[in-house]
Amino acid sequence: MADLLPEHPEFLWANPEPKKSYDVVIVGGGGHGLATAYYLAKNHGITNVAVLEKGWLAGGNMARNTTIIRSNYLWDESAGIYEKSLKLWEQLPEELDYDFLFSQRGVLNLAHTLGDVRESVRRVEANKFNGVDAEWLTPEQVKEVCPIINIGDDIRYPVMGATYQPRAGIAKHDHVAWAFARKANEMGVDIIQNCEVTGFLKDGEKVTGVKTTRGTIHAGKVALAGAGHSSVLAELAGFELPIQSHPLQALVSELFEPVHPTVVMSNHIHVYVSQAHKGELVMGAGIDSYNGYGQRGAFHVIEEQMAAAVELFPIFARAHVLRTWGGIVDTTMDASPIISKTPIQNLYVNCGWGTGGFKGTPGAGFTLAHTIANDEAHALNAPFSLERFETGHLIDEHGAAAVAH
């Protein structure tokens with residue numbers, strides 16, 4: 001019966017055979033790859049584009065993230081691209097003509113120590129300076145925003161306050177991917193699933209196409225948007241990326257009536273919690289410490305995040321875990337992304353988003369499309385070049401990442 005519904009994803013875009021050549025080939029059919037294709041078509045009139053996905057569309061990190069959207073980052077460069085992304089989020093449901101349930105319910109980032117308080121107040125002032133909505137809340141005000149949180153002083157790390165971004169929130173991740181895919185397909189973009197890139201065609205230090213499990217595809221330009229497998233793709237192309245891949249786990253509970261009205265994050269005790277539209281509690285924590293490409297992780301990470309969640313939200317002690325899963329996040333040494341040209345001519349890369357990839361989806365697509373179309377970075381992504389790891393102009397956002405990297 002579900003196959004007959006008009007919103008079933010098979011009816012939203014075509015599944016063509018790959019052509020022999022394209023102006024642009026985008027490797028990675030997740031949110032970032034699809035957003036890039038959409039903005040190439042919309043903003044730059046480039047529609048002879050193929051998005052190649054090795055599995056099913058948006059079946060990687062796009063299907064596995066915890067859907068949090070915010071822009072309250074510390075440094076000017078980060079605030080710029082994430083705030084641009086948030087503004088795009090606010091207009092995309094109408095622009096894409098698709099309701100992906102973007103809910104601006106606000107995000108609380110908790111402070112548990114005097115050090116947390118000082119850093120949080122600093123972050124609020126920096127956000128205001130950059131035009132990002134931000135407030136500092138006392139524990140009592142935190143309780144007003146989220147009535148079920150425990151602000152007592154009898155827990156391991158008492159809540160001493162929180163930063164609050166009212167415009168932040170969550171969205172339905174699958175629907176976001178489908179919305180971008182549908183609109184890009186309408187504009188002439190080919191979306192090709194079950195097509196894994198196995199190598200690159202090169203003429204000296206210039207990329208001219210890709211080798212795939214469905215044949216060779218020639219391309220004027222190639223963009224990499226493979227998230228956790230970006231370093232593997234870069235190695236195939238003949239250069240190295242300064243990233244490491246780690247598993248990142250999440251879990252959901254059984255369904256409940258609405259009890260959790262906002263998003264709560266705690267870097268100090270490594271847990272973040274929201275309630276999805278259907279009613280399940282969605283929780284995440286820090287990355288697993290080891291490197292790997294497995295979409296699973298160690299149980300102790302789940303165990304520790306559940307203990308932290310129950311301490312902050314005693315009511316959750318009665319909840320049952322429905323399922324857990326993992327994604328593969330690509331992290332840089334400064335916890336900031338790479339949206340850049342590469343040492344290979346006509347090859348571009350978007351990676352290194354770590355745990356912040358979903359919230360950056362529109363901004364990543366917008367800036368990468370500009371970089372591809374003009375062969376030079378947009379002002380928003382110029383600071384996120386590969387060269388910063390040589391010059392030392394790093395953008396250290398470990399504190400804003402909300403979980404341990």
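Each residue, glycine too, has its Cβ placed from N, Cα and C.
Sequence annotations record features per position, and here Swiss-Prot assigns FAD binding site to GLY31, HIS32, GLU53, ASN61, MET62, THR66, ILE68, VAL197, GLY354, GLY357, LYS359 based on similarity to another entry. Annotation of the mutagenesis experiment GLY30 to Ala in Swiss-Prot: Prevents covalent attachment of FMN. Blocks subunit assembly. Swiss-Prot gives this note for the published mutagenesis CYS146 to Ser: No change in activity. One entry in Swiss-Prot concerns the mutagenesis experiment HIS173 to Asn. Its note says: Prevents covalent attachment of FMN. Loss of activity. The mutant is considerably less stable than wild-type enzyme, the beta and delta subunits are lost during purification, which yields a stable alpha-gamma complex. Quoted from Swiss-Prot, the note attached to the mutagenesis of HIS175 to Ala states: No effect on FMN binding and activity. In Swiss-Prot, a mutagenesis experiment is listed as CYS195 to Ser, annotated with the note No change in activity. Experimental mutagenesis is annotated in Swiss-Prot for CYS351 to Ala, with the remark: No change in activity.
Less than 8 angstroms from the CB of CYS195 (mutagenesis position) sit PRO18, LEU52, GLU53, LYS54, THR212, THR213, ARG214, each of them six or more residues away in the same chain. Between the C-alpha atoms of HIS173 (mutagenesis position) and MET62 (FAD binding site), the distance comes to 6 Å. Taking Cβ-Cβ distances under 8 Å and a sequence separation of 6 or more, the neighbours of GLY30 (mutagenesis position) in its chain are GLU53, ALA58, GLY60, ASN61, MET62, ALA177, ALA225, ALA227. For the pair formed by LYS359 (FAD binding site) and CYS146 (mutagenesis position), distance between Cα atoms is given as 22 Å, rounded to the nearest Å. The most crowded of the recorded positions listed here (MET62, ILE68, CYS351) is CYS351, judged by how many other CB atoms sit within 10 Å of its own CB. Among the listed binding-site residues, namely GLY31, GLY354, the Cβ with the most fellow Cβ atoms inside 10 Å is that of GLY31.
Among the recorded positions listed here, namely GLY31, CYS146, GLY354, GLY31 has its C-alpha nearest to that of HIS175 (mutagenesis position). Contacts of CYS146 (mutagenesis position) defined by a Cβ separation under 8 A and a same-chain sequence distance of 6+ are given as LEU108, HIS260, PRO261, THR262, VAL264, in order along the sequence. DSSP assigns GLY354 (FAD binding site) to a helical segment in the three-state reduction. Fewest Cβ neighbours within 10 Å among the recorded positions HIS173, HIS175, LYS359: this applies to HIS175. Cα spacing between ILE68 (FAD binding site) and CYS351 (mutagenesis position): 18 Å, rounded to the nearest whole number. For the recorded site, ILE68 (FAD binding site), the DSSP three-state label reads strand. Over all protein chains present, the Cβ of GLU53 (FAD binding site) has 25 other Cβ atoms lying within 10 Å.
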